[in-house]
Amino acid sequence: MEANQCPLVVEPSYPDLVINVGEVTLGEENRKKLQKIQRDQEKERVMRAACALLNSGGGVIRMAKKVEHPVEMGLDLEQSLRELIQSSDLQAFFETKQQGRCFYIFVKSWSSGPFPEDRSVKPRLCSLSSSLYRRSETSVRSMDSREAFCFLKTKRKPKILEEGPFHKIHKGVYQELPNSDPADPNSDPADLIFQKDYLEYGEILPFPESQLVEFKQFSTKHFQEYVKRTIPEYVPAFANTGGGYLFIGVDDKSREVLGCAKENVDPDSLRRKIEQAIYKLPCVHFCQPQRPITFTLKIVNVLKRGELYGYACMIRVNPFCCAVFSEAPNSWIVEDKYVCSLTTEKWVGMMTDTDPDLLQLSEDFECQLSLSSGPPLSRPVYSKKGLEHKKELQQLLFSVPPGYLRYTPESLWRDLISEHRGLEELINKQMQPFFRGILIFSRSWAVDLNLQEKPGVICDALLIAQNSTPILYTILREQDAEGQDYCTRTAFTLKQKLVNMGGYTGKVCVRAKVLCLSPESSAEALEAAVSPMDYPASYSLAGTQHMEALLQSLVIVLLGFRSLLSDQLGCEVLNLLTAQQYEIFSRSLRKNRELFVHGLPGSGKTIMAMKIMEKIRNVFHCEAHRILYVCENQPLRNFISDRNICRAETRKTFLRENFEHIQHIVIDEAQNFRTEDGDWYGKAKSITRRAKGGPGILWIFLDYFQTSHLDCSGLPPLSDQYPREELTRIVRNADPIAKYLQKEMQVIRSNPSFNIPTGCLEVFPEAEWSQGVQGTLRIKKYLTVEQIMTCVADTCRRFFDRGYSPKDVAVLVSTAKEVEHYKYELLKAMRKKRVVQLSDACDMLGDHIVLDSVRRFSGLERSIVFGIHPRTADPAILPNVLICLASRAKQHLYIFPWGGH
């Protein structure tokens, strides 16, 4: 964002974005009486606020008027709002209300998709001006947002140069206007004039103005203003439209050369000013190399009867590869409660933002929210094929009953009314006006929205009811001056996330209401409405379709998380938790301070561990350095550490060092822990139980099917692993890989190794396998090492040609020692195929193929996995190691068995 912020500020005491633009003269006749400068200043404030709200999820413009009686807005304001949305349907995005001396404009969020008038595609952003110009025959035309959007989309699709097997780089198409030959009768007459070293005063140029030619005459009295106004429009217009010639000092009607008298202009100063004006023009590239705008500037003598009379200026502008602006676009957004202008680069990035174009997304995932139909700040959301769609998740979690008001989750509601006398009566009284919908309870809606929990809050409840706006209730144990601020902040965050994360495109607000459950009497309740504004009727949910659409956006808000693909794609993409994962994630941490989570291979245990640590920070108001994540191997430790949500260590480091400041511990891949360095479980319990305010969190994630050794794990007996939850929905692997996992899991269940507790594998019959994801499973036997390496290199080459990158590939061997053994042969084969370098799993974000051991890659994943000679010292755990190997592959798995077995 630009540092120079607009002096408009968001008012903090509302559960919505409310921008106060100060006093504005309203009424058509009143506005006509204003001086033009005041009328324009008032209009600019209102338009900036409207633009910022359209681009930031919607909200309210609040302005003061001089009279209390109702008055119309004014035609100039109405017309400017219509121009802003480029539609005559003003009510689609703006509605007005008046209360006393306050005039409110309710602004719905902008969203992509077709214009209703002509079905053309809306731009991603609203802008007061694009600052993009183009030639239109003899005129310079400013592009509106719709034209700018189409122009930028076209510029973003140049020829593509492939450099290497996986880097696709846009190659700019650079052109220059051709130089003409005076002897050629077909030569361009404008270029012939441009090549001259002088012009004659009064000379009539032999060509008219056209798309390629513009004539301008200037007065030296206003030279600075002329350069400031003319150059930033005409030079970008030529650059954006095939190039052209700007002749300054030629009358545009008569084509007569007039120049400027030598007494009134310094040619060197003129050159400097024009060059400075051109070099200041913002240029945005979609290509490499990023070359500057190219032009030729000539200051030539104008002769009168053979004597120097003055000077003329000629500028030849070459076509530009991408986009040249006159200045930064006039577009606004709300950031950190300030109204800020967008930089040119940010504006172009948001205008041209599209869903990721990745082969893997189309093969593995289904789109739940697309940028092509979402609000400006939304991100694309994908779910794994075979998993619940957002509509199915909404029906599972937040279904709207046919003719009554439902309280959910029922188990939480029962707990709350058993813990707090009078709560049921208080809630039922509040719900009397509503006959259909859903009331969603939470111990803390703030925590659900990634905000900090507030002490003294019994619960929050979100009402989604027919013929009502959404209402967030906060129920306090006793009166609290900060209770209303908490409720307002939570409602504000919920409303913003429903639009900007959940992609809701309807008119929406969330009213905030605070209730106090008096300890003296269960029937007494003190309440305070936080939002004094009366929203238009269109903000109420009219029926089932509207309620379900809003609840589907709520599903994305609550179940969405940053996809691990985001780092690979270079843009933020969201995935959704499964209903089973969300059920565990939504459990009260205060009531489940210790929990064992048994998850089958590919059920999302590590994702859950990361989500739980984020929740711990908000529930217990603790810093990241007070949460410890412990795993067995260093690559997974590094991967989690890079997220900056906790302190991450390996088991060995955990047992070796003291952790005086740690309050909460999350342990992952615990089935592969050992006791060789000490009692890790005992140490973890002692650390989390030493706090004076009560025990901290100790959650342990494990999967006995992936036990890769025969030593003692240090886990307590299965009967003591309580409370315990199970993740049985397999979400990672393609169908052929999932079937292979099923087969190997059945082998383990039939004949488990001696260190796997009896009964812990009985979760297998409950396994749910997501289907519908195509993939590959190849088991290639009886190959020499050289043949294996050639096969790996050839297969990688084919995948890279299809759009995959080295970040998608892992080559896994049995032990760390074998890595060096195979590395030389693999590199030799890769170099023959002109592929890439290798690295171990400690650098998962690097642009390279991972070569490491199966054990060190535990907890990580790649789309394409090669398993070379998987074997173990004891055959009893070979099926476990094969599961560890296979479950790392999301889509394509190639196994080269040792000795053909």
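A Cβ is built for glycine as well, from the same backbone N, Cα and C atoms used for every other residue.
Keep in mind the model shows the original residues, not the substituted ones.
Classification of Glu209 (mutagenesis position) by DSSP places it in coil, neither helical nor stranded. In sequence order, Thr138, Phe215, Asp252 are the residues near Glu209 (mutagenesis position), counting only same-chain partners six or more apart with C-beta under 8 A. Experimental mutagenesis at this site is recorded by Swiss-Prot as Glu209 to Ala, annotated: Complete loss of endonuclease activity.
The Mg(2+) binding site annotation in Swiss-Prot covers Glu209, Glu214 and is backed by experimental evidence. Within its own chain, Glu214 (mutagenesis position) has Thr138, Val140, Tyr234, Phe238, Gly244, Tyr245, Leu246, Phe247, Asp252 as residues 6 or more apart in sequence whose C-beta sits under 8 angstroms from its own.
One entry in Swiss-Prot concerns the mutagenesis experiment Glu214 to Ala. Its note says: Complete loss of endonuclease activity.
A simple way to gauge crowding: the CB of Lys216 (mutagenesis position) has 15 other CB atoms within 10 angstroms, across all the protein chains here. Among the mutagenesis experiments that Swiss-Prot reports, Lys216 to Ala is described with the note: Complete loss of endonuclease activity.
Annotation source Swiss-Prot lists active site at Lys216. Lys216 (mutagenesis position) falls within a strand segment according to DSSP.
Under its mutagenesis annotations, Swiss-Prot gives Tyr234 to Ala the following note: No effect on endonuclease activity. In the three-state DSSP reading, Tyr234 (mutagenesis position) counts as helix.
Classification of Asp252 (mutagenesis position) by DSSP places it in coil, neither helical nor stranded. Annotation of the mutagenesis experiment Asp252 to Ala in Swiss-Prot: Slight increase in endonuclease activity.
The Zn(2+) binding site annotation in Swiss-Prot covers His285, Cys287, Cys321, Cys322, and the record cites experimental evidence as its basis.
Residues or ranges marked as ATP binding site in Swiss-Prot: Gly599, Leu600, Pro601, Gly602, Ser603, Gly604, Lys605, Thr606. The Cβ neighbour count for Lys605 (mutagenesis position), using a 10 Å radius over every protein chain in view, is 22. DSSP assigns Lys605 (mutagenesis position) to a helical segment in the three-state reduction.
According to Swiss-Prot, the experimentally introduced change Lys605 to Met is described as follows: Abolishes ATPase activity without affecting its role in DNA damage response; when associated with A-668.
The secondary structure of Asp668 (mutagenesis position), as reduced to three states from DSSP, is coil rather than helix or strand. Under its mutagenesis annotations, Swiss-Prot gives Asp668 to Ala the following note: Abolishes ATPase activity without affecting its role in DNA damage response; when associated with M-605.
A 10 Å cutoff on Cβ-Cβ distances gives Glu669 (mutagenesis position) a total of 25 other Cβ atoms nearby, all chains included. Quoting Swiss-Prot on the mutagenesis of Glu669 to Gln: Abolishes ATPase activity, leading to abolish ability to inhibit DNA replication without affecting subcellular location.
Taking a C-beta cut-off of under 8 angstroms and a sequence separation of 6 or more, Ser603 (ATP binding site) has the following same-chain neighbours: Asp703, Leu727, Thr728, Arg729, Ile730, Val731, Arg732. Taking the centre of the Cβ atoms of Gly599, Leu600, Pro601, Gly602, Ser603, Gly604, Lys605, Thr606 as the ATP site, the nearby residues of that chain (Cβ within 8 Å, site residues left out) are Asp703, Leu727, Ile730, Val731, Arg732, Ser887. In the structure shown, the C-beta of Gly599 has more C-beta neighbours within 10 angstroms than that of any other entry among the binding-site residues Gly599, Pro601. Cβ neighbours of Thr606 (ATP binding site) (same chain, under 8 Å, six or more residues apart in sequence): Leu636, Ile640, Asp668, Phe701, Gly859. Cβ contacts within 10 Å of His285 (Zn(2+) binding site), excluding its own Cβ and spanning all protein chains shown: 18. Using CA atoms as reference points, the binding-site residues Cys287, Gly599, Pro601, Gly602 were checked against Lys216 (mutagenesis position), and the closest is Cys287.
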